[in-house]
Amino acid sequence: MNGDNRPVEDAHYTETGFPYAATGSYMDFYGGAAQGPLNYDHAATMHPQDNLYWTMNTNAYKFGFSGSDNASFYGSYDMNDHLSRMSIGRTNWDYHPMVNVADDPENTVARSVQIGDTDEHSEAEECIANEHDPDSPQVSWQDDIDPDTMTYEELVELGEAVGTESRGLSQELIETLPTKKYKFGSIFSRKRAGERCVICQLKYKIGERQMNLPCKHVYHSECISKWLSINKVCPVCNSEVFGEPSIH
């Protein structure tokens with residue numbers, strides 16, 4: 001009570017959630033008629049669905065979605081999409097702008113190339129380590145191979161399996177060796193009737209081509225050609241065909 005014996009009224013301010021001034025906002029909102037906000041003191045408690053509907057309507061007007069002039073620019077889908085991203089009870093500044101973080105295609109390709117280079121480098125290091133490892137099975141297998149102690153069949157199988165190595169003679173050198181046809185009919189040839197090719201262990205037949213080595217040993221031309229392409233020594237005396245003869 002004051003000196004005039006009149007009751008002092010407390011002023012209460014209500015947060016309406018509208019960005020406009022109180023007088024202007026109500027006039028614009030209700031079509032130009034100045035009207036105060038309705039008193040909801042005696043209204044029943046609003047259900048969550050009703051509260052959501054009221055918030056959507058007020059926010060729609062707040063963000064400029066209402067009105068016939070804005071209908072062509074903002075449809076109901078845009079308004080609902082915008083409001084669905086907002087949570088009731090949170091202010092606008094609580095929402096951070098969404099940034100679409102996408103990998104740059106150039107960065108993706110660079111990472112793929114880097115991963116590929118790392119894998120290739122690891123494989124290369126592993127191969128080098130195996131080559132220098134004396135306990136490697138491959139190294140042991142290669143050390144156990146001695147073409148000088150292998151039979152013709154073993155050399156042929158080895159050549160077909162791993163390919164011929166340049167320990168033998170070239171085809172041009174082999175073709176320079178003298179050849180002749182085997183003949184049977186004379187006295188001297190009868191004495192050699194039981195001769196066989198040491199390589200294939202088959203008897204010579206009339207008309208078959210024979211090849212004479214510098215060491216005077218004779219073989220089937222086909223058999224000795226295959227042998228010399230793998231090993232350049234004579235199968236009998238181990239003398240090099242185009243080198244110094246071995247002394248036994």
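Just so you know, the numbers here start at 1 and follow the chain as drawn.
For all residues, glycine too, the Cβ spot is worked out from N, Cα and C.
Residue density at Cys197 (mutagenesis position): 20 other Cβ atoms are found within 10 A of its Cβ, drawing on all protein chains shown. Under mutagenesis, Swiss-Prot gives Cys197 to Ser with this note: Loss of ubiquitin ligase activity and enlarged floral organs; when associated with S-200.
Where Swiss-Prot documents Cys200 to Ser as a mutagenesis experiment, the accompanying text is: Loss of ubiquitin ligase activity and enlarged floral organs; when associated with S-197. Following the DSSP three-state reduction, the secondary structure of Cys200 (mutagenesis position) is coil. Counting Cβ atoms from all protein chains shown, Cys200 (mutagenesis position) has 15 others lying within 10 Å of its own Cβ.
Quoted from Swiss-Prot for the published mutagenesis Pro235 to Leu: Increased root meristem size due to a high number of dividing meristematic cells. In three-state terms derived from DSSP, Pro235 (mutagenesis position) belongs to neither a helical nor a strand segment and is classed as coil. Cβ neighbours within 10 Å of Pro235 (mutagenesis position), excluding its own Cβ and spanning all shown chains: 19.
Cα of Pro235 (mutagenesis position) to Cα of Cys197 (mutagenesis position): a span of 11 Å.
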